[in-house]
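A short write-up of the structure that comes next.
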Amino acid sequence: MLGLRPPLLALVGLLSLGCVLSQECTKFKVSSCRECIESGPGCTWCQKLNFTGPGDPDSIRCDTRPQLLMRGCAADDIMDPTSLAETQEDHNGGQKQLSPQKVTLYLRPGQAAAFNVTFRRAKGYPIDLYYLMDLSYSMLDDLRNVKKLGGDLLRALNEITESGRIGFGSFVDKTVLPFVNTHPDKLRNPCPNKEKECQPPFAFRHVLKLTNNSNQFQTEVGKQLISGNLDAPEGGLDAMMQVAACPEEIGWRNVTRLLVFATDDGFHFAGDGKLGAILTPNDGRCHLEDNLYKRSNEFDYPSVGQLAHKLAENNIQPIFAVTSRMVKTYEKLTEIIPKSAVGELSEDSSNVVHLIKNAYNKLSSRVFLDHNALPDTLKVTYDSFCSNGVTHRNQPRGDCDGVQINVPITFQVKVTATECIQEQSFVIRALGFTDIVTVQVLPQCECRCRDQSRDRSLCHGKGFLECGICRCDTGYIGKNCECQTQGRSSQELEGSCRKDNNSIICSGLGDCVCGQCLCHTSDVPGKLIYGQYCECDTINCERYNGQVCGGPGRGLCFCGKCRCHPGFEGSACQCERTTEGCLNPRRVECSGRGRCRCNVCECHSGYQLPLCQECPGCPSPCGKYISCAECLKFEKGPFGKNCSAACPGLQLSNNPVKGRTCKERDSEGCWVAYTLEQQDGMDRYLIYVDESRECVAGPNIAAIVGGTVAGIVLIGILLLVIWKALIHLSDLREYRRFEKEKLKSQWNNDNPLFKSATTTVMNPKFAES
């Protein structure tokens with residue numbers, strides 16, 4: 001399997017990576033060497049005979065190399081396949097910029113294989129250049145100049161390469177509203193100047209196939225007429241997609257492919273087609289008919305990502321020749337489209353030849369190393385060691401700038417498989433160049449153990465040995481094929497080793513031997529696996545102070561629960577069986593109002609730690625025990641002579657006590673003062689009752705009634721006196737006013753009410769005579 005050694009740099013990187021990954025081996029239910037190798041890059045398998053003891057699982061054979069060596073497995077018995085890379089050069093000759101041309105990888109899951117790819121930029125590499133021009137009306141001056149540039153463009157290419165070809169295509173936009181005016185007259189002549197001869201709008205027209213004939217270029221371009229549309233953005237991405245998707249129609253060779261995109265405005269992209277009721281996404285296929293993109297009104301514009309993928313797939317490098325106001329817009333576009341460049345185009349395109357030369361030099365001096373699409377099970381990273389001293393590590397693609405002619409640069413490619421893969425291959429290429437590296441990937445998952453299949457005695461003659469373990473014949477099972485199934489299926493035997501249908505065989509911690517679980521021995525010190533289904537062990541219990549069940553001195557673990565030794569208790573035997581910390585000064589546990597657990601009181605509701613003596617939030621007992629105080633001291637009240645039964649928790653004291661002072665009314669309405677001193681326990685008090693009661697005499701009913709009647713009468717008399725006084729004052733005031741008016745009046749002999757019956761009238765004419 002091994003051929004040429006991989007380069008030293010790749011080998012060093014691979015070994016250093018392997019050292020890191022080999023420090024651990026995470027495994028689960030491993031029963032073969034292949035399953036062990038698939039568990040991780042740090043796992044190795046011991047094929048030594050009798051390496052496992054009675055009850056040991058086969059998974060004991062799978063561990064890190066240091067662990068297996070420590071357990072007595074010889075180095076020759078350890079199976080540890082590694083990922084390898086074999087390189088093969090192409091000896092067919094020809095100018096190759098990438099080497100090697102073929103690499104074969106043998107990949108172990110989780111372990112990378114590394115190899116080097118060298119790129120050497122060649123001088124005079126063949127070039128195909130396709131000039132794609134915007135023919136909207138604003139590009140009128142540019143079209144005039146481009147018609148004269150055929151010879152200049154080809155001469156510029158010949159300065160760079162000995163084999164250059166040029167082609168030409170043009171675009172405007174989709175021929176539906178709102179992109180163009182769909183009035184019949186405007187469709188025939190979309191230009192604002194009616195006297196100007198214009199061609200109808202179109203999405204994309206392939207004018208000239210790639211050729212080295214500059215006269216033909218000049219002739220065909222000279223026939224082109226300007227056109228027009230409505231909105232500012234153009235349908236340039238539509239045209240670029242067709243140029244990339246139609247290699248045969250365009251005439252692309254397998255050489256450096258340049259696409260010059262000349263415009264003075266922006267571009268429509270995916271989703272804009274909805275404005276014209278075009279809902280079908282762009283399919284990225286060639287739809288040229290008679291050199292026209294006639295189905296442009298059926299498909300939406302392509303997305304930028306879709307176009308970038310198509311350009312990279314066909315190894316086309318776009319050069320955006322745009323006017324000054326659009327430079328920033330297209331610079332943003334080049335960040336998404338790899339291996340692309342932007343040049344500032346003069347208003348009349350007079351500098352296009354110089355622009356193309358500069359852009360080509362910029363593109364060819366930067367190298368991107370990338371690969372085609374891969375399944376999720378393969379991961380590829382690149383380390384770039386550029387000639388200018390710059391290094392990029394662990395990148396999704398290789399990237400070097402400032403690459404000079406005939407100066408080699410190196411990329412280290414690391415490929416990792418996440419699982420055992422099927423045989424497959426992928427291609428690595430330098431974007432914009434035609435050379436490729438074919439990488440064939442093979443799985444490295446099998447163990448090449450010593451062939452002992454003929455020695456059947458080690459398996460009781462009922463099987464053969466494979467990598468240290470027996471593979472039994474039909475009808476026999478067991479570690480050494482010692483168990484005969486006797487017609488029972490393996491499923492039936494395994495069913496006896498399951499707790500229920502949803503559980504795994506022997507809880508995953510034992511082997512099912514002849515229908516019975518043989519529990520594994522554990523690598524963990526002190527762990528014993530047992531039980532009918534190996535469901536129990538001596539370690540999976542609660543811990544205290546970092547030890548199972550508080551340590552051997554406190555208790556032992558039995559099937560998930562701690563059994564504590566005498567003197568200890570608790571779910572993890574964390575508590576000592578003593579109540580010293582719970583005793584009050586009277587040596588009563590938690591004052592009779594709680595429970596002592598782990599030498600700490602757990603008080604009844606409301607009572608406070610540490611000894612459950614106080615209950616700040618509890619209701620006052622005064623009102624509850626007034627009847628008891630009355631019967632204990634005075635032998636009165638509702639309890640009467642049945643006081644001892646009604647008040648069992650109270651004890652009468654003849655001497656004053658300390659505690660809660662109460663003052664309540666008894667059944668006779670007298671105030672009784674007493675003091676309650678709480679004793680140990682619930683509702684237990686020592687009570688001292690004051691002998692004197694404050695009894696209030698009954699009310700004098702006659703005095704109350706007489707006083708009430710007298711008060712009402714007096715109030716009535718007082719109101720009458722006040723009313724009479726007010727009437728008198730009002731009459732007095734009226735009389736005095738009458739007296740004043742009488743003094744002011746003057747009387748004569750004439751009756752002021754009499755009117756004379758005689759009326760005298762003077763004749764005015766009498767005086768004139």
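For all residues, glycine too, the Cβ spot is worked out from N, Cα and C.
Original residues fill every noted site, and no substitution is shown.
Here's what Swiss-Prot has on this protein:
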DOMAIN    124-363  domain 'VWFA'
BINDING   SER136, SER138, GLU234  Mg(2+) binding site
DOMAIN    483-535  domain 'I-EGF 2'
DOMAIN    575-613  domain 'I-EGF 4'
MUTAGEN   THR758 to Ala  Abolishes phosphorylation. Reduces COS cell adhesion to ICAM1
In the three-state DSSP scheme, GLU234 (Mg(2+) binding site) belongs to strand
Per-residue Cβ crowding (10 Å cut-off), top of recorded positions SER136, SER138, THR758
SER136
Separation of alpha carbons, THR758 (mutagenesis position) and SER138 (Mg(2+) binding site) (Å)
122
Secondary structure of the domain 'I-EGF 2' (483-535) by DSSP, residue by residue, totals 10 helix, 14 strand, 29 coil
Collapsed DSSP category at SER136 (Mg(2+) binding site):
coil
List the same-chain residues at least 6 positions away in sequence whose Cβ sits under 8 Å from the Cβ of GLU234 (Mg(2+) binding site), in sequence order, or say none.
ASP134, SER136, PHE171, VAL172, ASP173, THR263, ASP265, GLY266, PHE267, HIS268
Helix, strand and coil totals (DSSP H, G, I; E, B; other) for the domain 'I-EGF 4' (575-613):
6 helix, 12 strand, 21 coil
Suppose the Mg(2+) site is SER136, SER138, GLU234. Which further residues of the same chain have a Cβ inside 8 angstroms of that site's Cβ centroid?
ASP134, LEU135, TYR137, MET139, VAL172, GLY228, ASN229, ALA232, THR263, ASP264, ASP265
